[in-house]
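Beneath this line is the structure, given in structure tokens, with notes to follow.
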Amino acid sequence: MSHEKNEASGNPEAQSWKAQEAMLGVKTEVSRWRAVKNCLYRHLVKVLGEDWIFLLLLGALMALVSWAMDFIGSRGLRFYKYLFAMVEGNLGLQYLVWVCYPLILILFSSLFCQIVSPQAVGSGIPELKTIIRGAVLHEYLTLRTFVAKTVGLTVALSAGFPLGKEGPFVHIASICATLLNQLLCFISGRREEPYYLRADILTVGCALGISCCFGTPLAGVLFSIEVTCSHFGVRSYWRGFLGGAFSAFIFRVLSVWVKDTVTLTALFKTNFRGDIPFDLQELPAFAIIGIASGFFGALFVYLNRQIIVFMRKKNFVTKILKKQRLIYPAVVTFVLATLRFPPGVGQFFGAGLMPRETINSLFDNYTWTKTIDPRGLGNSAQWFIPHLNIFIVMALYFVMHFWMAALAVTMPVPCGAFVPVFNLGAVLGRFVGELMALLFPDGLVSNGNLYHILPGEYAVIGAAAMTGAVTHAVSTAVICFELTGQISHVLPMMVAVILANMVAQGLQPSLYDSIIQIKKLPYLPELSWSSANKYNIQVGDIMVRDVTSIASTSTYGDLLHVLRQTKLKFFPFVDTPETNTLLGSIERTEVEGLLQRRISAYRRQPATAAEAEEEGRNGERGASFTGDVPGEAETSFAYIDQEEAEGQQQREGLEAVKVQTEDPRPPSPVPAEEPTQTSGIYQKKHKGTGQVASRFEEMLTLEEIYQWEQREKNVVVNFETCRIDQSPFQLVEGTSLQKTHTLFSLLGLDRAYVTSMGKLVGVVALAEIQAAIEGSYQKGFRLPPPLASFRDAKNARNSGRTATSNSSGK
């Protein structure tokens, strides 16, 4: 046995075999661990690709952000009141603290947004409506906008001004949903959804934004559907409810954790009676609240729009404000803070109360008209002014905060209008409730039972009605149910909200639609049922008939002419100008790429192109080159729609490969028509071989370059090297406006080609549909277009002739 061992140990082949066996065992062990690792990774990727993981992560993240904003904002307001109380007794220092504190915060918020991301200013819901509809708005869903919106909104809310959190936070949640989706796609290796297919993700983000803003999961889903979507996919229902419920739960748990609340309760605690919440005799008062809220809501939207339109007009004041962006928020902040100074004019309309304190005081169960000693009412005591009636105080609060809120939300800071309007509605409802308590001091008697009137109930109903009138949403009633924890007032609240919507929708668009109209965002207005003329309008009446198209027989000179004559982003692609049969649609950047690749400086020297490329490879790769002829930058092709050309370079690598040709050398701009005015030779888009190529360019005269380019421009284009959309959306001339509106809304279209038996006869875009709808709304009556009248008359004559021939045939 020992002999065999010694023989084996002395045998190099045996030793080599044992070494290989050991290495094989190590490799086997490594391969096992690698297989386990790959299995775990695949499982992780599969889990991260699930919808519920995405929803839970998004809900937890948004709840944390919302809680952090509320926590910092509440501490900021406490510090504000602490500073004001420290200098009590010195009126001058009190005024200085009261004005300077919000002034510093508002200016910081405005400046921060201007530097980081100007798209963070305002509400964000109008822009989201257009994005969900299919429009592309750049930089609205980026990380920079998220940072600017979050920081700016937190600082602005700490100022104690009538500014809301709901609209901006919906925008923040949508940004988080987009960024989180991109991150999970990167981790799991999935292809990210196209820009126009992210409506479901953005809708869920909107629902989560409302849910963790107020802790209202049900209302969050419903409100997001009403406000942001014209058509909602039922498949997103469970996503919205799951994410909303989880985010609202985490948001409330965090509040309990920091001991802001004792347990999971409603955001605004109320103690209304639950056995008999209201009497039928109170329904007329609730209806009055709804009708009045409708009028005041429409007036608020009108006033807000007039302020914005005035600031956009060109005059001496607006010129100064546009040059110095911080002057406008500084002036508005100074004026509002001065008027709200508690020892001054502000003492007459409860300006010392912060927004949340105001809502809590308006929702209390006490009847102020019956209160003799207000010192035991807490914050509600600030509504009692010596020698001043409580109704006058509430009326002053409503009037002053009405125009203050309409003015404050126009400042260039992240802000919304939901909470200020909510306060206004609560004051209006409280006013009616106190008036009812004054008219019926002993309560209402019905069937031998006595029902006492609680003005706090009227305040809740007024808050829901006013916000519904401004936003044109009925789900504000559900928001109030979840905010107050009171569901016993379903009937009166729904009556008030529906009446408010009926009145407001007949007078003004919603606040978000008003901003869309002012900013001229690509969005379709709603098609009213009351417009009978819409059924007579067809696509042939509103389409653009003079269409610039590109034919399959076009030359490079024709392409250059089309680009110089129009600024369209897409062109219809037809077979020949004579037949005009629609074959597809081609993007502007694709046409630019065809010209850049064809009329190139390297194509002028085909014999020396390879040598130039080889010499350029060995030369300095980092050297830049500019071979532009002086004075010709204006007519250079490189400057035709330069922003779109730069945007095309930022596309995905796959798309860039599709349009690449066999000669991937630096392109040159297209020259001008005259030999004495040539265009630039090179662009600063490629490096390395430019300096070598310039040597060969110096050997050509301007006349030779001009003749060569003229020959190239007469060559028929080969469209096989570019991407063509072979299935653009098409309509026929007889398509009704109603059906066209539905198709554009459902599919997120921005244009459609109109054909007749395959022949291109026109194009209709959002602008034409919007003009047709708005024309049918203005002044309540719209004359049908001339073509429609001619068509209807012709159809009537044809039908008459058909009837005559049928009768004679019989």
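Cβ coordinates are placed from backbone N, Cα and C, and glycine is handled just like the others.
A C-beta separation below 8 Å, combined with a sequence spacing of at least six in one chain, links F418 (chloride binding site) to G164, K165, E166, G167, T467, T471. Taken from Swiss-Prot, the feature chloride binding site covers S123, F418, Y512.
What Swiss-Prot records for 543-601 is domain 'CBS 1', and it gives sequence analysis as the kind of evidence.
Predicted-model confidence for the domain 'CBS 2' (724-781) is 79, expressed as mean pLDDT. Under the heading domain 'CBS 2', Swiss-Prot lists 724-781.
The mutagenesis experiment E166 to A, Q or V is recorded by Swiss-Prot, whose note states: Gating function is lost. The channel is always open. There are 23 other Cβ atoms within 10 Å of the Cβ belonging to E166 (mutagenesis position). Annotation note: E166 (mutagenesis position) sits in a helical segment as assigned by DSSP.
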Those residues of the chain, 6+ apart, with a Cβ under 8 Å from that of Y512 (chloride binding site): S123, I125, P126, K129, V227, T471
Check: same-chain CB within 8 A of chloride site center, minus S123, F418, Y512: G124, I125, P126, G164, E166, G167, V170, V227, G416, A417, T471, L511, I515
The domain 'CBS 1' (543-601) - residue tally per DSSP class, helix then strand then coil: 22 helix, 16 strand, 21 coil
Number of Cβ atoms other than its own within 10 Å, given for S123 (chloride binding site): 23
Among S123, F418, Y512, the record's chloride binders - longest CA distance, Å: 11
